[in-house]
Amino acid sequence: MTDTTLVEAGDPAEDAPEWPMKRDTGCPFDPPPGVRKLLAEKPLSRARIWDGSTPWVVTRHADQRALLSDPRVSHDGLRDGYPHISADFKFLSMAQPSFAGQDDPEHGRIRRMVTLPFTARRIEAMRPAIQKITDELIDGMLAGPKPVDLVEALALPVPVRVICEMLGVPYEDREFLQQNNNAMIYRDTAQGDAQKAAIAQAMYLKELVGTKLGDRGDDILSDLAVQVEAGEITQDDAAGIGMMLLGAGHETTANMIALGTLALLENPEQLAEVRDSDDPKVIVNTVEELLRYLTIAQDTVRRIAAEDIEIGGVVIKAGEGIVFPLNAANWDPDLYPEAPDRLDIHRANARRHLAFGYGVHQCLGATLARVELQIVYSTLLRRIPTLALAGTLDEIPFKHDQIAHGVYELPVTW
C-alpha cells in the first residue's frame, strides 16, 4: 500500500486506456508494455473495457492480495457494474452461474462439496497415474515422426485425461468438449457463438449428471449427483460446477506445459540444470518460477466493490469494478527486486506468486496443476534430453486472442 493522500474516485479519466492491453509480439513471455507501465507509474488506475465502463486496474502485488482477501470485494457476476470479460462472459455468468462466481457463504458451501478430490493427500496419491499417462504419451512421441507438436502430443492430453477421469467424463468426448471450451475462451469468438458452445457444454454435463443419478462411479460428477438427490443443489447447479472444473482443470495447465517448455528451451542453461538434477526441490521451484514468470491466467480475475474501500490512497466506491492483471503482480519489483523480467529457477520467493489467484476464490486445482507440471517437465526433459525447438521463436503461434496465455502449436524435435 502507498502513503499517497486519500482521494475519492470521481468520473473516470477521459484518457483511460483500452483494456485488455496488447502484448509486444517480440517479447511473448512479457506482460503487455502498457501493463508494466501502469505497474511502474500508476499502480491504481482506470481502464476502459468492452462495454465502455472504466473499472479500476490494480497492478501491485500487495494491493492485489489485500483486495482479493477483503470480504468487501465481491465475485458476484450478477451485481450491476461487474467488469465482465466480454458480452458472452456476461451472458454465461447469468445463464449458467457457478460457485466460482458467488460470494460466501454460498460459495463456501458449494466449494466444500468438491474440495476433497483436490486435497494435497488425494493429489499426491494420483502421482503414479499421472506419471503413467505422461510416459505413455512420450512413448508415442518417440515412436512417431519428427517434428512433433508438443501441444497435441503431450501438453493437452495429460490434463484432459486427468480431469476427465476425476470428473467421470468419457475421454472419447474430449474433442466435442474442447471445441466448446475453445469457443468460450477466445476473445475473437463471434458474439453468440460462445453462448451456443456454453449451452451445448452445459446440456452435455447435465445429461451426464442425470446418468450418474442411477449409475454412480468414483468420480466428482457422481458425488455431485448425490448432492442433487439430497436436494442440496440442482442438476443445473451440478452441470455448472462440472463445466467450471472441466474448463479450469485442463486449459491453463495445458498452456503452462507448452509455454513453460518453450521458456526453458529459450533458457538452455537452466533447462540443463533441471534436466540433470536429482534434487526434487529443483523441479518444485522451477514450476513455481515458471508459474510466476508466465502467469497463464492473464486476464481472468475480476471483482466488484460491495462497499467503499480505501486502498493506496484511493477510495474504490461500492459498485465499481476491479480488474486484477496477475501478470503485473507477479512481476512487481517490490516483491521481486532482482530482475522480475527474467526466468530464475533459483528465485527464493518464487512461490509467493499469485498465478492461482488469492483468497477464498484461489484456484481449487492448484495442487493438481503443480503435480502435473512437475511430472511432465521432469519426465519430458529426462526422457528426451536433446529436446529442441523445431524452428524459431518468431514462428510460434501465440494465443494473444485468448484470456489464457499460451501457444497454439509447439513443434519440437530431438
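A Cβ is built for glycine as well, from the same backbone N, Cα and C atoms used for every other residue.
Quick caveat, the model's predicted, so the values are computed rather than measured.
Annotated heme b binding site per Swiss-Prot: His75, His107, Arg111, Arg303, His361, Cys363, in sequence order. All chains included, 18 other C-beta atoms sit within 10 angstroms of the C-beta of Arg111 (heme b binding site). Look at Arg111 (heme b binding site): DSSP puts it in a helix.
Swiss-Prot gives this note for the published mutagenesis Phe89 to Ala: Very low epoxidation, no hydroxylation activity on FD-892. In the three-state DSSP scheme, Phe89 (mutagenesis position) is classed as helix. Phe89 (mutagenesis position) has a Cβ environment of 23 other Cβ atoms inside 10 Å.
Remark: Thr300 (mutagenesis position) has Ile85, Ile403, Ala404 as non-local neighbours, by Cβ distance under 8 Å and separation of at least 6 in sequence. According to Swiss-Prot, the mutagenesis experiment Thr300 to Val carries this note: Full epoxidation activity, no hydroxylation activity on FD-892.
Listed in Swiss-Prot as a mutagenesis experiment, Thr300 to Ala is described as follows: 93% epoxidation, 13% hydroxylation activity on FD-892. For the recorded site, Thr300 (mutagenesis position), the DSSP three-state label reads coil.
Shown are the binding-site residues His75, His107, Arg303, His361; the one with the most C-beta atoms within 10 angstroms of its own C-beta is Arg303.
For the pair Phe89 (mutagenesis position) and Arg303 (heme b binding site), the C-alpha distance works out to 14 angstrom. When secondary structure is read from DSSP and collapsed to three states, His75 (heme b binding site) falls in the coil class.
Residues His75, His107, Arg111, Arg303, His361, Cys363 are recorded as binding heme b; their most distant pair of Cα atoms lies 18 Å apart.
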